[in-house]
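Engineer: Annotation of the mutagenesis experiment Asp11 to His in Swiss-Prot: Loss of anti-sigma factor activity. Looking at Swiss-Prot, the entry for mutagenesis of Leu19 to Pro says: Loss of anti-sigma factor activity. Quoted from Swiss-Prot, the note attached to the mutagenesis of Trp33 to Cys states: Loss of anti-sigma factor activity. Mutagenesis annotation in Swiss-Prot: Gln79 to Ala, described as No binding of N-terminal fragment to SspB; the structure shown retains the original residue. For the published mutagenesis Trp85 to Ala, Swiss-Prot gives the following note: No binding of N-terminal fragment to SspB. Among the sequence features in Swiss-Prot, the mutagenesis site Met88 to Ala is noted as follows: Reduced binding of N-terminal fragment to SspB. Here the residue is the original one, while Swiss-Prot reports the published mutagenesis Arg172 to Ala with the comment Still binds RseB. No binding to RseB; when associated with A-185. Listed in Swiss-Prot as a mutagenesis experiment, Arg172 to Asp is described as follows: No binding to RseB. Record note (Swiss-Prot) on the mutagenesis of Arg185 to Ala: Still binds RseB. No binding to RseB; when associated with A-172. For the mutagenesis experiment Arg185 to Glu, the note given by Swiss-Prot reads: No binding to RseB.
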Amino acid sequence: MQKEQLSALMDGETLDSELLNELAHNPEMQKTWESYHLIRDSMRGDTPEVLHFDISSRVMAAIEEEPVRQPATLIPEAQPAPHQWQKMPFWQKVRPWAAQLTQMGVAACVSLAVIVGVQHYNGQSETSQQPETPVFNTLPMMGKASPVSLGVPSEATANNGQQQQVQEQRRRINAMLQDYELQRRLHSEQLQFEQAQTQQAAVQVPGIQTLGTQSQ
């Protein structure tokens, strides 16, 4: 209602002393009165080239109304120490699988070494079985004929060389198999010893349960 009265007063359609008195003492009505005059001058093209606006109070009020945003508190994550991994239930569950995978990997390496060694031995055997080309002494143009000589090695020497290669190959294979069996036994004994220590520690300290001692 007051805005309509201010618009009529600005257009000269009405003249009310009470409205003028209220306009003189009401800051909000004064701002509305200024806005109406600015709008009318802008529509008529009577505005000056430079307009002075004081919006600092409104900006300050808007800033004060903005909620205060507090940054979220970052909680540092504590990583378990290496000596604590063995006491974790997950590690106790994964450890037997890791041991089995290690044994399978060692067995695969030994099998691969045996296969490669056999193939290498077969290749050497085929090479040694090929006869060498005999060397003949031809008759010269002038003079006497020289005796014919053959550069073929004896069968006994070839057989001895093959037997030595076979024995060396077998010795290497036996050494690899013995080393694998020794490593497997040492790893199995170490795993059993660590599991026994873990179970003994869980029994001695009350209130601590691991995956191996917890009842299903």
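For all residues, glycine too, the Cβ spot is worked out from N, Cα and C.
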Engineer: With the cut-off set at 10 Å between Cβ atoms, which of these mutagenesis positions ends up with the most neighbours? Options: Arg172, Arg185.
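Structural biologist: It comes out as Arg172.
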Engineer: Given the mutagenesis positions Asp11, Leu19, Trp33, Arg172, state which is nearest to Arg185 (mutagenesis position) when distance is taken between Cα atoms.
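Structural biologist: Of all the candidates listed, Arg172 is nearest in space.
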Engineer: Just give me the nearest neighbour of Leu19 (mutagenesis position) among the mutagenesis positions Asp11, Trp33, Arg172, Cα to Cα.
Structural biologist: Trp33
Engineer: I'd like the Cβ neighbour count for Trp33 (mutagenesis position), meaning other Cβ atoms within 10 Å of its Cβ, all protein chains included.
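Structural biologist: Summing over all protein chains shown, Trp33 (mutagenesis position) has 17 other Cβ atoms within 10 Å.
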Engineer: Provide, as an integer number of angstrom, the distance between the C-alpha atoms of Asp11 (mutagenesis position) and Trp33 (mutagenesis position).
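Structural biologist: Asp11 (mutagenesis position) to Trp33 (mutagenesis position), Cα-Cα distance: 12 Å.
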Engineer: Please give me the CB contact count at 10 A for Asp11 (mutagenesis position), counting all chains in the structure.
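Structural biologist: Asp11 (mutagenesis position): 10 neighbouring Cβ atoms within 10 Å.
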